[in-house]
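Student: If you look up Swiss-Prot, you'll see 31-117 marked as domain 'Ig-like C2-type 1'. Per Swiss-Prot, the feature domain 'Ig-like C2-type 2' maps to 126-210. A207 to E appears in Swiss-Prot as a natural variant; the accompanying note says: Loss-of-function mutation abolishing ligand binding. If you look up Swiss-Prot, you'll see 420-514 marked as domain 'Ig-like C2-type 5'. Annotation of the mutagenesis experiment Y571 to F in Swiss-Prot: Abolishes interaction with PTPN11/SHP-2. For Y571, N799, D812, the entry in Swiss-Prot reads Mg(2+) binding site, with the evidence type similarity to another entry. For the mutagenesis result Y573 to F, the note given in Swiss-Prot is Abolishes interaction with PTPN6/SHP-1. Under the heading of natural variants, Swiss-Prot lists E586 to K and annotates it as follows: In W37; impaired protein stability and loss of kinase activity. Quoted from Swiss-Prot, the note on mutagenesis experiment Y723 to F is: Abolishes interaction with PIK3R1. What Swiss-Prot notes for the natural variant D794 to N is this: In W42; loss of kinase activity and impaired internalization after exposure to KITLG/SCF. For V835 to M, Swiss-Prot lists a natural variant annotated as follows: In W41; decreased kinase activity. Where Swiss-Prot documents F860 to S as a mutagenesis experiment, the accompanying text is: Mice display white fur, hearing loss, anemia and mast cell deficiency, plus sterility in both males and females.
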Amino acid sequence: MRGARGAWDLLCVLLVLLRGQTATSQPSASPGEPSPPSIHPAQSELIVEAGDTLSLTCIDPDFVRWTFKTYFNEMVENKKNEWIQEKAEATRTGTYTCSNSNGLTSSIYVFVRDPAKLFLVGLPLFGKEDSDALVRCPLTDPQVSNYSLIECDGKSLPTDLTFVPNPKAGITIKNVKRAYHRLCVRCAAQRDGTWLHSDKFTLKVRAAIKAIPVVSVPETSHLLKKGDTFTVVCTIKDVSTSVNSMWLKMNPQPQHIAQVKHNSWHRGDFNYERQETLTISSARVDDSGVFMCYANNTFGSANVTTTLKVVEKGFINISPVKNTTVFVTDGENVDLVVEYEAYPKPEHQQWIYMNRTSANKGKDYVKSDNKSNIRYVNQLRLTRLKGTEGGTYTFLVSNSDASASVTFNVYVNTKPEILTYDRLINGMLQCVAEGFPEPTIDWYFCTGAEQRCTTPVSPVDVQVQNVSVSPFGKLVVQSSIDSSVFRHNGTVECKASNDVGKSSAFFNFAFKGNNKEQIQAHTLFTPLLIGFVVAAGAMGIIVMVLTYKYLQKPMYEVQWKVVEEINGNNYVYIDPTQLPYDHKWEFPRNRLSFGKTLGAGAFGKVVEATAYGLIKSDAAMTVAVKMLKPSAHLTEREALMSELKVLSYLGNHMNIVNLLGACTVGGPTLVITEYCCYGDLLNFLRRKRDSFIFSKQEEQAEAALYKNLLHSTEPSCDSSNEYMDMKPGVSYVVPTKTDKRRSARIDSYIERDVTPAIMEDDELALDLDDLLSFSYQVAKGMAFLASKNCIHRDLAARNILLTHGRITKICDFGLARDIRNDSNYVVKGNARLPVKWMAPESIFSCVYTFESDVWSYGIFLWELFSLGSSPYPGMPVDSKFYKMIKEGFRMVSPEHAPAEMYDVMKTCWDADPLKRPTFKQVVQLIEKQISDSTKHIYSNLANCNPNPENPVVVDHSVRVNSVGSSASSTQPLLVHEDA
């Protein structure tokens, strides 16, 4: 049997040799040149059923060798002429190559068709950004259709993903993008009408390096004492680990420093971070110098330097004070400011008054700031100084190595005050006065009982004596005059004066015989009485004129109105004076330290202040304080109290300026609210016009921490509910380019105990996503007000404030706005009204409703997307303007508004109030325009809002006919005349 088999094989070999000259699948050689071996069967591809015998023969006069390359690139060798595989398996699918001694080869590709195994799957799926990646899923059966790539969960592949199938190798993904990272795919094909799928492949993308590393150090200068430990951490950020870094000392040539500790980690898929920690355990003076942190990748290099200065011992250097001699008028405030450099940091700081007592009295306060690593500022504010409080004020500061001091000489200028003037002693008239600077006493005489004398007394008749001399307090001066110089009945005036002011006293006397006696002036029909009557009459006329003008001028009132009920076409407002006030809001006014004025109007002002112990007993926080001017009348005081009650009634919301406290007893009413560090939105938009970026393209997420923020189910804020300290925030990254910058801002609202931010909000550019976010936030805030039955009546960009994280807050700025000089407010009757922001029913019928607020919101959107332009540009408010509003004139789309947002504006400007959307519906419309990450961030921030309340939401989808008369006290605009 074996002999028969051998003969058969020999016959096959001969047949192959005879046919080899014509077989197109085998390589051929020119006469005289070595020829490649021949393979039987003589074809480029062979299909073998699984379980059958695979038999291949290599024919060549010389030695031959078979090699088989598996689907996962392993090589199997066979040095026989024949390759026989009994019961072939699908894993034997691949390329079989025969080579001879001349190095010439011939190949055949074999498919081992297995009904149970269509795909050969092996090796993980890796790809480099901007290159091709091969999904190794070759087929065991080439006779299938629709060989392609699908997403694991049945979703659509990325729209820009393209691939090329090859049954022998797999499927090649062309031009891999970073966005494909962790994309799960399967190979798929159709056999006999049935879809078959391979195992899962997860694509891991290696980022292409397209930028230099980001290198940073927390401080660019360091000051140490000899023997202290110097530690500086350099942070290097790149897309992958293929970045080199080191510390160098510039001496002046760079010298590599080997004693460096390395730490590294991945903060997300394409965010690799490394820290190089340089430590000098015991610094010497000659260690001073410039240290450079250097990093490079295939794209380029980056570096940052920090300077070290080592001193022998600590020091305190007080900066020269321009003027240590201070003059202040009685009752005024004065700030004593000392700037100094100290290292180590000061351990003791104190103000001393007159070398014996502390200068920090109850009504004064001391403020100390660390301006930089070693620079400090200390300020003593002396409030409402009295004449007796002049003197030396000394600032003492010390640390472990040094001490220093500086002394201020404070002089309080006081108006003269006459102490004694009404006695005639031994024929002498005496006048004693005190004041600073030293008063000058002059004497005047007039006949009769007058209250003003003009005839001076000759100086030779006057004796002047300094009673007391004090270096800082009031100076007392006495002057005497001999009464014998007066020959007639009359009045003597003693007048004391200095640079601050003057005061007078009068001495009336009459002759009786040869003696002079002090007498009382006649009290009936005296010139003085007549003068008083005339003055009183003139004063009465003036008062009447002023009263008339006062009644005609606009009065301060709370813009926000709370609706009590809706009766048919009429809104009935709650009288805010009847709202309750909870004294839990009371805050001690002596714990407020006032700073600069943020805004001022005809009735009052808003002042930046520091509140001590508002949230925690040992914490200071920046707040805004509303207050009236000293000239405020009862109506203004009641209006401010009403505003306080309305704010306390509304409760807390992230997108309104929230009430923090109040001072209503022991002085004028103060309303303490949140401080918004970036001012009003209108001016913010105008500042950002030149840096506006019109883009909505997304980038990949850059930090796992912030992915957790986006996908967490719990709020990512702390639970302390502290009011935000208005200092630079912290920076982090989230999936989109704009969200990345927004998160750097918003994080200061959420995470207050992490790395300081690289950028402040006000340094970042403005883009379309910011405008959409502002639109969304203001709509949310107005929806909250509507849920509390509150109508705003003056919604505009000027009444929206901006704080850290670019969080918008709706406010009523009427108290601190000078509407008399604001062209946005037009005088009608006794009111100044923002006509260009008002709905037609508000202009012509004085109707203020939820729907009129929606109209104003549409105008606000126009302001927003025009980056702070004035609405109806170039159009004055006159009869022509009123006519155009009545006839349905509406503004065209602003330059930067997407079509969808202009559609929202037009729905807000519907002439029929009932057809305008509610704020709840506006929120839903804008939610479709903003990114999911922005919505999620906003949701997290809303959950973090301190002391949240859960108001009962009133559904305003049940609309009423709003065109009715208003209970507002504001007068309606007069119907205009046609142009």
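Note that Cβ sites are derived from N, Cα and C of the backbone, with glycine treated the same way.
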Student: Within 10 Å of the Cβ of D794 (variant position), how many other Cβ atoms are there?
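Tutor: I get 22 for this one.
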Student: Of the recorded positions A207, E586, D794, N799, F860, which one has its Cα closest to the Cα of V835 (variant position)?
Tutor: D794
Student: Name the one residue among N799, D812, F860 whose Cα is closest in three-dimensional space to that of E586 (variant position); these are the recorded positions.
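Tutor: The smallest Cα gap between E586 (variant position) and any of the recorded positions is with D812.
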Student: Would you mind checking how many other C-beta atoms are within 10 angstroms of the C-beta on V835 (variant position)?
Tutor: 18
Student: Helix, strand, coil residue numbers for the domain 'Ig-like C2-type 2' (126-210) per DSSP?
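Tutor: When I sort the residues of the domain 'Ig-like C2-type 2' (126-210) into the three classes, I find 3 helix, 43 strand, 39 coil.
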Student: How far is it from A207 (variant position) to D812 (Mg(2+) binding site), counting Cα to Cα, in Å?
Tutor: 50
Student: Round to a whole number and give the Cα-to-Cα distance in Å for the pair F860 (mutagenesis position) and D794 (variant position).
Tutor: 10
Student: To what whole number does the mean pLDDT across the domain 'Ig-like C2-type 1' (31-117) round?
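Tutor: That stretch averages a pLDDT of 86.
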Student: Over all shown protein chains, what is the count of other CB atoms within 10 A of the CB belonging to E586 (variant position)?
Tutor: 14
Student: Over all shown protein chains, what is the count of other CB atoms within 10 A of the CB belonging to N799 (Mg(2+) binding site)?
Tutor: 25
Student: Going by DSSP assignments with H, G and I as helix and E and B as strand, what are the residue counts for the domain 'Ig-like C2-type 1' (31-117)?
Tutor: 3 helix, 46 strand, 38 coil
Student: Can you tell me how many other Cβ atoms are located within 10 Å of the Cβ belonging to A207 (variant position)?
Tutor: 19
Student: Hey, what's the Cβ neighbour count for F860 (mutagenesis position) at 10 Å?
Tutor: 28
